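Participant: Pasting a structure below so you can have a look.
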Amino acid sequence: MKTPRLLQYLAYPQKITGPIIEAELRDVAIGELCEIRRGWHQKQVVARAQVVGLQRERTVLSLIGNAQGLSRDVVLYPTGRALSAWVGYSVLGAVLDPTGKIVERFTPEVAPISEERVIDVAPPSYASRVGVREPLITGVRAIDGLLTCGVGQRMGIFASAGCGKTMLMHMLIEQTEADVFVIGLIGERGREVTEFVDMLRASHKKEKCVLVFATSDFPSVDRCNAAQLATTVAEYFRDQGKRVVLFIDSMTRYARALRDVALASGERPARRGYPASVFDNLPRLLERPGATSEGSITAFYTVLLESEEEADPMADEIRSILDGHLYLSRKLAGQGHYPAIDVLKSVSRVFGQVTTPTHAEQASAVRKLMTRLEELQLFIDLGEYRPGENIDNDRAMQMRDSLKAWLCQPVAQYSSFDDTLSGMNAFADQN
């Protein structure tokens, strides 16, 4: 981060409140890592903290870990560097904590650790990127056929609680064609992390997976760092020429962690209680994936909606940055329709770049069919639909059940791209 210091400045904490420490530290920078020791004459590091704010004569730090056992007598030692982690092929098949430490393995180690990387870095420049031109085959009919994603695209999965976000993530991990899968579980329940690890243990792709976690009981700065670490791991494999798929679950809890850190450092709340820096930091993370001349990172970010009816400024901000979104419907989930993707409310902004004219024409025909069925649903609910009055409506009603069955797909069922196009073509020809 900076040149080596000739003098090292130390400080005692003036205030410890939860995970926040205030001290008169000089010559430190935002994001810098500080070691915490029992005394100035002791070398044992008992904790670490990260600089998150600078005020007049005081520095605000956020603990990495909890404050249990700390006292007024501990000493803060600036390290002059930002938080970094060792990454390499050794993390494949492993579970990492927010500091990059391997806490569990579900496959044997394949290679030694090879490189130390700072986890909070700027996105790649436009000159180093390449366009999204190749489709990403996910094996999910609704996505491959009607919402085709591209290699290097960034997609959001928007849903309220209980709509099947985790189920869709499992499908994408099991069926998507990629070299490496990096999963970041940010602010999730401990039970969900356990279940996800169990799923990966049983997966035939476990040797390709890396899981980074920071559960809801972790300090805010740890939750922020976990998302950055997951992205850093994905960037490492992209630089090795790999095709990487990155999952962050969830961006909503990452944004809340950013908010907590910003408020603790003294920032004032702005939109919906979020300080302005949160809206600066979101694109810094979301712009890091993408395709470069070496490899690619295709990213899926889940966003938890507070309500399907009310406007959500954080969800709107994330949606505006990404290259598309999959909207999961609570109504479809309640009907047992999984994956509960509301195709008409979802969009892939690179669809036209990764599909053939024939594919695009067929998808348009199926969308028109779905739009007509949605319009007819009101008449059906009111008992006003009369067969024989409109031949186009009758044709759409005849295909309704088969279209619904085609859009539904069990978690373990894989649909090849050719089969998906063939099934979609059957609906387009009848429409």
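Placed from the backbone N, Cα and C atoms, the Cβ positions cover glycine too.
As annotated in Swiss-Prot:
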type	residues	note
MUTAGEN	G164 to C	Lack of ATPase activity. Exhibits a decreased ability to form oligomers. Defective in type III secretion and invasion of cultured cells
BINDING	G164, K165, T166, M167	ATP binding site
MUTAGEN	K165 to E	Lack of ATPase activity. Defective in type III secretion and invasion of cultured cells
MUTAGEN	R189 to G	Lack of ATPase activity. Defective in type III secretion and invasion of cultured cells
MUTAGEN	E310 to A	Almost completely abrogates the secretion of SptP and also affects the secretion of early (InvJ/SctP) and middle (SipB/SctE) substrates
MUTAGEN	D312 to A	Lack of ATPase activity. Severely defective for the secretion of early (InvJ/SctP), middle (SipB/SctE) and late (SptP) substrates
MUTAGEN	Y385 to F or W	Does not alter function
MUTAGEN	Y385 to A	Can still secrete the T3SS components early substrates (InvJ/SctP), middle substrates (SipB/SctE, SipC/SctB and SipD/SctA), but shows a marked defect in the secretion of the effector proteins SptP and SopB (late substrates). Secretion of the effectors SipA and SopE2 is only marginally reduced
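On this model, are these features tucked inside or out on the surface, and what's nearby?
Facilitator: Counting only same-chain residues six or more apart in sequence, the Cβ atoms lying under 8 angstroms from the Cβ of G164 (mutagenesis position) belong to L328, A333, Y338, P339, A340.
Look at G164 (mutagenesis position): DSSP puts it in coil.
A 10 Å cutoff on Cβ-Cβ distances gives K165 (mutagenesis position) a total of 23 other Cβ atoms nearby, all chains included.
For R189 (mutagenesis position), the same-chain residues 6+ apart in sequence whose C-beta sits under 8 angstroms from its C-beta are T215, S216.
Following the DSSP three-state reduction, the secondary structure of D312 (mutagenesis position) is coil. Sequence-distant neighbours of D312 (mutagenesis position) (same chain, 6+ residues apart, CB-CB distance under 8 A): L305, E306.
Sequence-distant neighbours of Y385 (mutagenesis position) (same chain, 6+ apart, CB under 8 A from its CB) are L376, F379, N393, M397. DSSP assigns Y385 (mutagenesis position) to coil in the three-state reduction, outside any helix or strand.
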Participant: If the ATP site is taken as the center of the Cβ atoms of G164, K165, T166, M167, which further residues of that chain fall within 8 Å of it by their Cβ?
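Facilitator: After dropping the recorded site residues, what remains is A159, C163, L168, M169, H170, L328, P339.
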Participant: When you measure from the Cβ of T166 (ATP binding site), which residues in the chain that are at least 6 apart have a Cβ under 8 Å away?
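Facilitator: When sequence neighbours closer than 6 are ignored, T166 (ATP binding site) has E192, F196, D249 within Cβ distance under 8 Å.
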